[in-house]
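Peer 1: This structure is in structure tokens; I'll ask about it shortly.
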Amino acid sequence: MDNQGVIYSDLNLPPNPKRQQRKPKGNKSSILATEQEITYAELNLQKASQDFQENDKTYHCKDLPSAPEKLIVGILGIICLILMASVVTIVVIPSTLIQRHNNSSLNTRTQKARHCGHCPEEWITYSNSCYYIGKERRTWEESLLACTSKNSGLLSIDNEEEMKFLSIISPSSWIGVFRNSSHHPWVTINGLAFKHEIKDSDNAELNCAVLQVNGLKSAQCGSSIIYHCKHKL
């Protein structure tokens, strides 16, 4: 539209007053007048073109942001980055802590389940109890200490059914029953009276009990016999 306006103004330039006063004198005068008009039109066209370029430069310069505006834009950009970093910190860190807490709680529950509801590896389960079936031969006192180190006790008998089950697993093993002498009753390692019958109890040197296939028998406490451990769930 601006170019059209410039061309329009050039085409409608007012005639030169000097040229209006002059009267054409023949062909030579007409040619001179025409040349003057062309020269005048070219000068006006160049001037209009220069004005248009200057206006265009001024228009573009107005669109460019000034130094204070650039500073404000930079500050706003920094503030936005800080806010985004804060949001990420607020969202990510708590979720990470919650996940770690959940994992820790899960591990704790798993450990409790293994301790309370399941037997350790290489142990067998029977009637809510865990049993360690040993292969080493030790004295009664050494067997007692070995089971204590495993957070359990030397094998104990609660009923006849359990006795039959254990006698099938092992032909002979120490149990947690003893007496101070042949004149004292048989007691468990917890100090409770033992109710089941033990054979050969008249021998004064046999003050520790052994589980065998055919029942319970007394034996010398210093003998080397296989031991088993028991841990109740």
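Every residue, even glycine, has its Cβ placed from backbone N, Cα and C.
Nope, none of those substitutions made it into this model, it's the original residues.
Below are the features I grabbed from Swiss-Prot:
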type: DOMAIN; residues: 118-231; note: domain 'C-type lectin'
type: VARIANT; residues: ILE79 to Leu; note: In allele NKG2-A*03
type: VARIANT; residues: HIS231 to Arg; note: In allele NKG2-A*03
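I'd like to know what surrounds each of these features in this structure.
Peer 2: In sequence order, no residues are near ILE79 (variant position), counting only same-chain partners six or more apart with C-beta under 8 A. A helical conformation is recorded for ILE79 (variant position) in the three-state DSSP classification.
Counting every protein chain shown, the number of other Cβ atoms lying within 10 Å of the Cβ of HIS231 (variant position) is 17. Reduced to three states, the DSSP call for HIS231 (variant position) is strand.
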